[in-house]
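*Asks:* Okay, handing you the structure first.
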Amino acid sequence: MDETSPLVSPERAQPPDYTFPSGSGAHFPQVPGGAVRVAAAAGSGPSPPGSPGHDRERQPLLDRARGAAAQGQTQTVAAQAQALAAQAAAAAHAAQAHRERNEFPEDPEFEAVVRQAELAIERCIFPERIYQGSSGSYFVKDPQGRIIAVFKPKNEEPYGHLNPKWTKWLQKLCCPCCFGRDCLVLNQGYLSEAGASLVDQKLELNIVPRTKVVYLASETFNYSAIDRVKSRGKRLALEKVPKVGQRFNRIGLPPKVGSFQLFVEGYKDADYWLRRFEAEPLPENTNRQLLLQFERLVVLDYIIRNTDRGNDNWLIKYDCPMDSSSSRDTDWVVVKEPVIKVAAIDNGLAFPLKHPDSWRAYPFYWAWLPQAKVPFSQEIKDLILPKISDPNFVKDLEEDLYELFKKDPGFDRGQFHKQIAVMRGQILNLTQALKDNKSPLHLVQMPPVIVETARSHQRSSSESYTQSFQSRKPFFSWW
């Protein structure tokens, strides 16, 4: 077909120009049939809707818009999460700071003693370590240097990681199979001390020196090397660069949580006085006082199931006051009736989650005393039976213990229910022993009981309980 043929278009008369406009900025060889994609020039009209070019150019823009929106939402959620985390951390820090203030509005006398201890530490009158025992415990002093309390930090307990006594460390290293007491919750001794004081106050026994959970910091406590280095670094920063040092929440050593028990004066180990009373018998009235105080110790130890009660960790105060108010011209003095009181200390190994059933039975050593063979008196029955026979009283006691025990960072609700089940069983046995006019010796020979809350699929306003007896005995049984 020649160029003059009517089938040839006039536009095709000239050879096609495959070069791009100079404004495009692209230079490609003029090859017929070459496919290239050219960016639209500024001011050029949009592609017709529905054309392939239009879809290809619009799709990335939509994807970018959606991606930007999703990224914005993610950043918003992350910012909200960070804000919530910051609020939670601030709330936790505020709660911790509130606890560390050691405020006891329900017991202003106890709070005043704690303030004296804090003031003494500020004046560099530090607590003094007690070298007896298997844990880190300290005599706390007032600004005048007098002993006012005994402090037992949580992390310095017999099985704590900062226990300064090497005996437990050696036992753990050489005999791990016999390390610890599997019937107890480890590192909860400070709560056990405070719990025993709570039970004592609820039952109005008045034999446990008031004990509560307190936070204290002292140079004489056993801290890790890291804590001491951090404390020295913060103090140095505060001295050298005050603007930086003032930003720290705490400058000194971190406070330790532990049990703070008021110190009792004039008491000696029960073993000392019991041996003396055996050699020098007491008058009848004085011996009666000792028996009534002894019964209170039995009630307390049995309810909390104290696994560490010997005759060397409860105290007796024997006071024989002399009345010298008579005339100085005479040599006569009037001797008043002696006064005997008992103090139950060292209650850190109580509230087990099961009755001892492995190697040792952890008996009550007071069960071998002659006072344990005497039936319970009417005075102790009148004091205790109305309380422990009332389900509402027992329930209130459980709730108070729950509020105390849940303060521990490692609190486990399941373990607490097991502890309460053991305590209910002890209360059940004690109630029956008091009603049957039994003696403390007969009480400890009763079979161990566990009273658990019955599980029911139906909701009920009242709780039901299941009672079970423990048949397994420890390898080294004492009865």
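All residue numbers here begin at 1 and follow the chain in the order shown.
Cβ atoms are placed via backbone N, Cα and C, with glycine included.
I grabbed these lines from Swiss-Prot:
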DOMAIN    124-453  domain 'PI3K/PI4K catalytic'
MUTAGEN   ARG129 to Glu  Reduces enzyme activity, probably due to impaired membrane-association; when associated with E-275 and E-276
BINDING   TYR131, GLN132, GLY133, SER134, SER135, GLY136, SER137, LYS152, GLN261, LEU262, PHE263, VAL264, ASP346  ATP binding site
MUTAGEN   LYS152 to Ala  Abolishes enzyme activity
MUTAGEN   ASN163 to Ala  Reduces enzyme activity
MUTAGEN   LYS165 to Ala  Abolishes enzyme activity; when associated with A-168 and A-172
MUTAGEN   LEU184 to Ala  Abolishes enzyme activity; when associated with A-349
MUTAGEN   PHE263 to Ala  Abolishes enzyme activity; when associated with A-345
MUTAGEN   ASP269 to Ala  Reduces enzyme activity by half
MUTAGEN   ARG276 to Glu  Reduces enzyme activity, probably due to impaired membrane-association; when associated with E-129 and E-275
MUTAGEN   TYR365 to Ala  Reduces enzyme activity, probably due to impaired membrane-association. Abolishes enzyme activity; when associated with A-368 and A-359
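Give me the lay of the land around each of these features.
*Replies:* Within 10 Å of the C-beta atom of ARG129 (mutagenesis position) sit 15 other C-beta atoms, taking all shown protein chains into account.
In the three-state DSSP scheme, TYR131 (ATP binding site) is classed as coil.
Of all Cβ atoms in the protein chains displayed, 24 besides its own lie within 10 Å of the Cβ of LYS152 (mutagenesis position).
In the three-state DSSP scheme, ASN163 (mutagenesis position) falls into the coil class.
The local packing around LYS165 (mutagenesis position), expressed as other Cβ atoms within 10 Å of its Cβ over all shown chains, amounts to 18.
The DSSP secondary structure for LEU184 (mutagenesis position) is coil. Its Cβ placed at the centre, LEU184 (mutagenesis position) has 24 other Cβ atoms within 10 Å.
The local packing around PHE263 (mutagenesis position), expressed as other Cβ atoms within 10 Å of its Cβ over all shown chains, amounts to 16.
The secondary structure of ASP269 (mutagenesis position), as reduced to three states from DSSP, is extended strand. Other Cβ atoms within 10 Å of the Cβ of ASP269 (mutagenesis position) number 15 in total over all chains.
Within the same chain, no residue at least 6 positions away from ARG276 (mutagenesis position) has a Cβ under 8 Å from its Cβ.
Sequence-distant neighbours of TYR365 (mutagenesis position) (same chain, 6+ residues apart, CB-CB distance under 8 A): ARG309, GLY310, ASN311.
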*Asks:* Tell me, in order along the sequence, which recorded positions from SER137, LYS165, LEU184, PHE263, ASP269 have their CA within 10 Å of ARG129 (mutagenesis position).
*Replies:* SER137
*Asks:* What whole-number distance in angstrom separates the two most remote CA atoms of the ATP-binding residues TYR131, GLN132, GLY133, SER134, SER135, GLY136, SER137, LYS152, GLN261, LEU262, PHE263, VAL264, ASP346?
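*Replies:* Taking every pair of listed residues, the largest Cα separation comes to 21 Å.
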*Asks:* Give the number of CB atoms, excluding that of ASP346 (ATP binding site) itself, located within 10 Å of its CB.
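*Replies:* Neighbour count, Cβ to Cβ under the 10 Å cut-off: 23.
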*Asks:* Tell me, how many other CB atoms lie within 10 A of the CB of GLY133 (ATP binding site), whichever protein chain they belong to?
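*Replies:* GLY133 (ATP binding site) is surrounded by 14 other Cβ atoms within 10 Å.
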*Asks:* Around the C-beta of TYR131 (ATP binding site), how many further C-beta atoms are within 10 angstroms, looking at every protein chain?
*Replies:* 8
*Asks:* Taking the Cβ of SER137 (ATP binding site) as centre, how many other Cβ atoms lie within 10 Å?
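*Replies:* The answer is 24.
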*Asks:* Cβ atoms within 10 Å, counted per site: which of SER135, ASN163, GLN261 has the most, among these recorded positions?
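*Replies:* Of SER135, ASN163, GLN261, the one with the most crowded Cβ is GLN261.
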